[in-house]
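Here is the structure we will look at, set down as structure tokens.
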Amino acid sequence: MVLESVARIVKVQLPAYLKRLPVPESITGFARLTVSEWLRLLPFLGVLALLGYLAVRPFLPKKKQQKDSLINLKIQKENPKVVNEINIEDLCLTKAAYCRCWRSKTFPACDGSHNKHNELTGDNVGPLILKKKEV
């Protein structure tokens, strides 16, 4: 029953549909088509576009995946949450920079590793800078 229906569609209905399509003889004939003729061509052109896309899709470039999706790749991974506490009174320097990219070799202090991270990932992270207020 099902195969008979499929055979009827492929052998009878599809050829009849294609014969009724207003396909012009030349490229310039497309300019002379009426709106109703274009509307009759629309489903056929849509199916052709879909088949063309599905045929070309395997050859299209893949979306570029970010090199590393995790932020913290190596610092204190044994802890469920990394917290660094710094007493403000202990800031003897006039200015201190702290890492926010998790790439610093001297974590929590910033060593400029974010520059390489930004270059690789297209990110724009920078350090947290604390400085004493000048009186």
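Including glycine, each Cβ sits where the backbone N, Cα and C put it.
Original residues throughout; no substitutions modelled.
Note that this is a predicted model, so its numbers are computed, not measured.
The DSSP secondary structure for CYS101 (mutagenesis position) is coil. On its own chain, CYS101 (mutagenesis position) has ILE71, SER113, HIS114, HIS117, ASN118, ASP123, VAL125 as residues at least 6 apart in sequence with a Cβ closer than 8 Å to its own Cβ. Under the heading [2Fe-2S] cluster binding site, Swiss-Prot lists CYS99, CYS101, CYS110, HIS114.
For CYS92 to Ser, Swiss-Prot lists a mutagenesis experiment annotated as follows: Has the same optical signature of the native protein and improves yields of purified protein and a decreased tendency to aggregate.
Quoted from Swiss-Prot for the published mutagenesis CYS99 to Ser: Impairs interaction with BCL2; when associated with S-101; S-110 and Q-114. Shown in sequence order, THR106, PHE107, PRO108, ALA109, CYS110, ASP111, SER113, HIS114, PRO127, LEU128 are the residues of the chain, 6+ apart in sequence, with a C-beta less than 8 angstroms from the C-beta of CYS99 (mutagenesis position).
Annotation of the mutagenesis experiment CYS101 to Ser in Swiss-Prot: Impairs interaction with BCL2; when associated with S-99; S-110 and Q-114.
Annotation of the mutagenesis experiment CYS110 to Ser in Swiss-Prot: Impairs interaction with BCL2; when associated with S-99; S-101 and Q-114.
Quoted from Swiss-Prot, the note on mutagenesis experiment HIS114 to Gln is: Impairs interaction with BCL2; when associated with S-99; S-101 and S-110. According to DSSP, HIS114 (mutagenesis position) sits within a helical segment.
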CB contacts for CYS110 (mutagenesis position) [other CB atoms within 10 A, all chains]: 20
Non-site residues, in chain order, whose CB comes within 8 A of the mean position of the CB atoms of CYS99, CYS101, CYS110, HIS114 at [2Fe-2S] cluster: ALA97, TYR98, ARG100, TRP102, ARG103, SER104, ASP111, GLY112, SER113, HIS117, VAL125, GLY126, PRO127
